[in-house]
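S.K.: Annotations per Swiss-Prot:
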- 6-155: domain 'N-acetyltransferase' (DOMAIN)
- Glu7 to Ala: Restores the acetylation activity of the NatA complex (MUTAGEN)
- Pro28 to Ala: Strongly decreased N-alpha-acetyltransferase activity (MUTAGEN)
- Tyr31, Met75, Tyr138, Tyr139, Lys140, Arg141: substrate binding site (BINDING)
- Phe35 to Ala: Abolishes N-alpha-acetyltransferase activity (MUTAGEN)
- Met75 to Ala: Reduces N-alpha-acetyltransferase activity (MUTAGEN)
- His112: active site (ACT_SITE)
- Asn117, Glu118, Ser119, Ala120, Ile121, Asp122, Phe123, Tyr124, Arg125, Lys126: CoA binding site (BINDING)
- Tyr124 to Phe: Strongly decreased N-alpha-acetyltransferase activity. Impaired sister chromatid cohesion during mitosis (MUTAGEN)
- Ile142 to Ala: Reduces N-alpha-acetyltransferase activity (MUTAGEN)
Amino acid sequence: MKGSRIELGDVTPHNIKQLKRLNQVIFPVSYNDKFYKDVLEVGELAKLAYFNDIAVGAVCCRVDHSQNQKRLYIMTLGCLAPYRRLGIGTKMLNHVLNICEKDGTFDNIYLHVQISNESAIDFYRKFGFEIIETKKNYYKRIEPADAHVLQKNLKVPSGQNADVQKTDN
């Protein structure tokens, strides 16, 4: 598809219904109104993906402070089936990875993936994510209900925390 354009755009109150519709089609789970209200607050951590000006996918993340770490949680990252394998998911994930890299304070990025979603697991593994645990009955009303937790550890940029050693002079 030479000449096709993939662009990321902001999620706004004017296009939140597009995001809602995409998520209904892409994911086997439904998201409540609080999810969409929160998405409007995260700025660059939520993006719609456009293929030749058509909204075909989205990524939605949040900052999560847990386990004494600053973590980025990918709540959703998905693309309509006819537009998969065109680099759209890669563009969305790279956007998120770049935010974490520029910020420099994230310990890791993580997400949940249904255990049967092999293509998603393979996709994230290409970017250095690893399965760190499996949660039984994570999903309600879908089968299989179990989810893998995939995580990518982020290194602290060199130079940061380098001069922390105390010396007694």
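Cβ from N, Cα, C; glycine included.
If you look for the noted substitutions, you won't find them, since the model keeps the original residues.
How buried are these features, and what lies next to them?
M.R.: In this view, Glu7 (mutagenesis position) is surrounded by 13 other Cβ atoms within 10 Å of its Cβ, with every protein chain counted.
Non-local neighbourhood of Pro28 (mutagenesis position): Gln114, Tyr139, Ile142, each in the same chain, at least six residues away, with C-beta under 8 Å from its C-beta. Mapped onto three states, the DSSP output places Pro28 (mutagenesis position) in coil.
Non-local neighbourhood of Tyr138 (substrate binding site): His112, Ala145, Asp146, Ala147, each in the same chain, at least six residues away, with C-beta under 8 Å from its C-beta.
Look at Phe35 (mutagenesis position): DSSP puts it in a helix.
DSSP assigns Met75 (mutagenesis position) to a strand segment in the three-state reduction.
The 10 Å shell around the Cβ of His112 (active site) contains 18 further Cβ atoms across the protein chains shown.
Residues near Asn117 (CoA binding site) in space but far in sequence (CB under 8 A, at least 6 apart, same chain): none are found.
Close to Tyr124 (mutagenesis position) in the fold, though at least 6 residues off in sequence, lie Leu93, Leu111, Val113, Leu150, Lys152, each with a CB less than 8 Å from its CB.
Ile142 (mutagenesis position) is surrounded by 12 other CB atoms, counting those within 10 A of its CB over all protein chains shown.
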S.K.: Give me the CA-CA distance between Met75 (mutagenesis position) and Phe35 (mutagenesis position), in Å, as a whole number.
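M.R.: Cα of Met75 (mutagenesis position) to Cα of Phe35 (mutagenesis position) measures 9 Å after rounding.
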S.K.: Can you name every residue in this chain, apart from Asn117, Glu118, Ser119, Ala120, Ile121, Asp122, Phe123, Tyr124, Arg125, Lys126, with its Cβ inside 8 Å of the center of the Cβ atoms of the recorded CoA site?
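M.R.: Sorted by sequence, the hits are Val113.
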S.K.: Once the DSSP letters are reduced so that anything not helix or strand counts as coil, what is Glu7 (mutagenesis position)?
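M.R.: Note: Glu7 (mutagenesis position) is in a strand by DSSP.
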S.K.: Can you check how the pLDDT averages out over the domain 'N-acetyltransferase' (6-155)?
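M.R.: Mean pLDDT across the domain 'N-acetyltransferase' (6-155) comes out at 96.
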S.K.: Judged by the number of other CB atoms within 10 angstroms, which among Met75, Ile121 is the least packed of the recorded positions?
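M.R.: Comparing Cβ neighbours within 10 Å for the recorded positions Met75, Ile121, Ile121 has the fewest.
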S.K.: Cα-Cα, whole number of Å: Glu7 (mutagenesis position) versus Tyr31 (substrate binding site)?
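M.R.: Computed Cα spacing between Glu7 (mutagenesis position) and Tyr31 (substrate binding site) is 24 Å.
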